[in-house]
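In Swiss-Prot this protein carries:
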- Cys220 to Ala: Reduced interaction with HRAS (MUTAGEN)
- Cys220 to Asp: Strongly reduced interaction with HRAS (MUTAGEN)
- Leu221 to Ala or Asp: Strongly reduced interaction with HRAS (MUTAGEN)
- Phe234 to Ala: Reduced interaction with HRAS (MUTAGEN)
- Lys236 to Ala: Reduced interaction with HRAS (MUTAGEN)
- 265-359: domain 'Ras-associating' (DOMAIN)
- Lys283 to Ala: Very strong reduction of the interaction with HRAS (MUTAGEN)
- Lys302 to Asp: Reduced specificity for HRAS and diminished discrimination between HRAS and RAP1A (MUTAGEN)
- Lys303 to Ala: Strongly reduced interaction with HRAS (MUTAGEN)
- 361-408: domain 'SARAH' (DOMAIN)
Amino acid sequence: MASPAIGQRPYPLLLDPEPPRYLQSLGGTEPPPPARPRRCIPTALIPAAGASEDRGGRRSGRRDPEPTPRDCRHARPVRPGLQPRLRLRPGSHRPRDVRSIFEQPQDPRVLAERGEGHRFVELALRGGPGWCDLCGREVLRQALRCANCKFTCHSECRSLIQLDCRQKGGPALDRRSPESTLTPTLNQNVCKAVEETQHPPTIQEIKQKIDSYNSREKHCLGMKLSEDGTYTGFIKVHLKLRRPVTVPAGIRPQSIYDAIKEVNPAATTDKRTSFYLPLDAIKQLHISSTTTVSEVIQGLLKKFMVVDNPQKFALFKRIHKDGQVLFQKLSIADYPLYLRLLAGPDTDVLSFVLKENETGEVEWDAFSIPELQNFLTILEKEEQDKIHQLQKKYNKFRQKLEEALRESQGKPG
């Protein structure tokens, strides 16, 4: 029996996508086994009729086979019920296959909340308008606030709250993040305003301060001075937000393309959800010497995809002195990196804290003229409602007094 031709198998395949092809036998009349279905035999490797079949010739033919052309390969038939997939090269990156047997709205691992545990009391906003944690709109003069978790909202938004109180059993406690356990805690009962007189330094003084700062920095987060006199560096901001924040619901995280093209994923949906951030979470930002406090707040909200108004928040600088903690609210035009440069890299000397803007100071210059006119319209409406309620209250009181007087006139006194 003649040996099979080069590139053939001595046994038939069971799943051949096409009828087997036979080549001319080298020495006998018996047809060789069927050819390999996914491989094409080059013409140069097929020996002519009457060629020598010695062992050396076969070895030389097997030793240096030519590469198989891609067009001669036959694709495997796709099994019914499966989608065709591309075959990746060996060693190439394979995307992670993450699947879930649950749909997002029906995921049993996500506990359903119904707005339970809140203990709302009336709050008078004397310093200026506040912000509703549910709808995000301004709250003027009168609001409702939970005594436990500080959730603030309009009176008409009370029935629409679905977020449970995180401190149902009592007053709000600090739910700290893992980063906060690495730093010692001091007495934070003292909050005073610290006023400092600062003079703009020269470029030579800035260079000396940057060299001194980098020599004391131990985490490779130094500052770099540019030729135009500006410099860049890192700051850490502690997030101490007791009230919930609002984020868009049902969208994917921000990709590199969105960050480069400045695409806001929150603008693609109108669905909103609220949750509580861990107290004292730490976020690191890379900013320049021209970055203001307002830009730092907007950058933090963008990183967490928070859609609340930036005026709802304020940036404070925290100074540790004599075992006490002194807070000072920074103006929206201050430069945090310059303050970091003056204080040095030690966070025990100076640190930045993001909190709710509830100091009673309102930046009226940040509002547009239509917004200010809207404030006046809402205030006038609330004033008329209060006047109507007072008139109705005292009218009922007068009617009861008159009825009591009429009843007392017929009785001997």
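Yeah, the Cβs are placed from backbone N, Cα and C, and that goes for glycine too.
Annotated features taken from Swiss-Prot, shown on the structure.
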residue	record	Cβ neighbours (10 Å)
Cys220	mutagenesis position	7
Leu221	mutagenesis position	14
Phe234	mutagenesis position	17
Lys236	mutagenesis position	14
Lys283	mutagenesis position	16
Lys302	mutagenesis position	16
Lys303	mutagenesis position	11
Euclidean distance between Cα atoms of Cys220 (mutagenesis position) and Lys303 (mutagenesis position), Å: 23
Cα-Cα distance linking Phe234 (mutagenesis position) and Lys283 (mutagenesis position), given in Å to the nearest integer: 10
Of Phe234, Lys236, Lys302, i.e. the mutagenesis positions, those within 10 Å of Leu221 (mutagenesis position) when Cα atoms are compared: Phe234
Mapped DSSP class for Lys302 (mutagenesis position), helix or strand or coil: helix
DSSP state at Lys283 (mutagenesis position), helix/strand/coil: strand
DSSP three-state assignment for Lys236 (mutagenesis position): strand
Residues of the domain 'Ras-associating' (265-359) by DSSP state, where helix covers H, G and I: 26 helix, 35 strand, 34 coil
